[in-house]
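The block underneath contains the structure these notes are about, expressed in structure tokens.
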Amino acid sequence: MAWRLTVPELQDQLQCPICLEVFKEPLMLQCGHSYCKDCLDNLSQHLDSELCCPVCRQSVDCSSSPPNVSLARVIDALRLPGDIEPTVCVHHRNPLSLFCEKDQEFICGLCGLLGSHQHHRVTPVSTVYSRMKEELAGRISELKEEHRNVEEHIGKLVNNRTRIINESDVFSWVIRREFQELHHLVDEEKARCLEGLEGHTRGLVASLDMQLEQAQGTQERLAQAEQVLEQFGNESHHEFIRFHSVASRAEVQQARPLEGVFSPISFKPALHQADIKLTVWKRLFRKVLPAPASLKLDPATAHPLLELSKGNTVVHCGLLAQRRASQPERFDYSTCVLASKGFSWGRHYWEVVVGSKSDWRLGVIKGTASRKGKLNKSPEHGVWLIGLKEGRVYEAFGCPRLPLPVAGHPHRIGVYLHYEQGELTFFDADRPDDLRTLYTFQADFQGKLYPILDTCWHERGSNSLPMVLPPPSGPGHFTLGQV
């Protein structure tokens, strides 16, 4: 027996009289007509009286309407696999050769001229396909560029990680070399410093590993997105256009490009290489340095008002000028005096007792700096000083002067000179086991440097207390020595 109905014509016979769509969960009324379950539910909810069949107008009871199982099976059998839409217009039986840009659906020529799409922007399917193909190619190109950027970022992270580890290895060697000179007295401190360094390095490497893992994850997602999008390019025209926008958006959203730019992590250890020993000295109550001869003051440089005593280790400003030869090395205006020993290399530490003086200055001066007239107290003139003014203001003499936030009133000032490193550091040395930094000058030292003391004017006796270069003391105190 031959079939007289085509599939589209059969679909017309399988439309619900209410929604005019193919039946969904069809129910059969007592009169024999069928309707979608949702259509009957909606219709019965809006009626105050009993329901009548929309086709034959017979009164029916929806609550006793059974499912039309046979009709449902016929509909399921006619439905295409994967629920793929047809390529022929269901209304006009013409090929779906156009695409409505507003409604985002395929239409035929008559739909665009006479149907609901006649005032919409329509484009040939081939044109839409070409346009979307170009968009896909552009997105793939962008993903490839992002992929290259991520690869470059990963390379920088790997190099940064390697550099951190190498610098850590170098610094670890420096620590071991320094601690070998301290022998058994610093074994415990060496273990502590190495542990701190390793922890610092682990933290930096862990941070870089985390960034590396994130970047590699992004790289993998970009590669997957790139592969999925490239596969879309092999689909048929209709399949490609139908799934392009949704699939492309989903894949690209899951593969967001790496945010930010590469920012390298610098290896900055808590200890400066040159200060390892100094830090250990603080912890070991300054017992590790030998005690060479202490500094002495040079009378030939002292201002005429200055009086030296106790083997040229104590100086104070007197009321009357002393009769002294006016020689080039002597200060004739500023109340200053130099130590007899200067330094042109190495690392050195000494202390000065300032007691309760209300005004004082100390530091180092170039041997060639002028000592005649008012002293130019600035690094530009070869003078590096800190001091106390009127018992209240601590300051570093730079350009301009810099007030120093000093806690309390230190009676003993430590001075640490690292000639090659170009560092001059001042400490509050009141407590033997705790050197608190007051200020550090950074400079390119040239020529011999001499410790300098400036007692400042006696102010009619109110500032007449002495400044003292303390002699070598027992194991509880640091003494002058070359590091």
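Glycine residues also receive a Cβ, built from the backbone N, Cα and C atoms like all the rest.
The noted changes are left out; the structure has the residues it started with.
From a predicted model like this one, the values you see are computed outputs, not experimental measurements.
Database features, via Swiss-Prot:
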BINDING   Cys89, His92, Cys111, His117  Zn(2+) binding site
DOMAIN    275-474  domain 'B30.2/SPRY'
MUTAGEN   Lys372 to Arg  Complete loss of acetylation
A correct count of other C-beta atoms within 10 Å of the C-beta of His92 (Zn(2+) binding site) gives 14
The correct three-state DSSP answer for Lys372 (mutagenesis position) is coil
Quick note, Cys111 (Zn(2+) binding site) and Lys372 (mutagenesis position): C-alpha atoms separated, nearest Å, by 105
Looking only at Cβ atoms, how many others are within 10 Å of the one on His117 (Zn(2+) binding site)?
21
Does Cys89 (Zn(2+) binding site) have same-chain partners at least 6 apart in sequence with Cβ under 8 Å from its own Cβ, and which are they?
Pro95, Leu96, Ile107, Cys108, Leu110, Cys111
Rank the recorded positions Cys111, Lys372 by how many other Cβ atoms lie within 10 Å of each Cβ and give me the one with the fewest.
Lys372
Lys372 (mutagenesis position) and His92 (Zn(2+) binding site), compared by Cα position, are separated in whole Å by 111
In three-state DSSP terms, the structure that His117 (Zn(2+) binding site) belongs to
coil
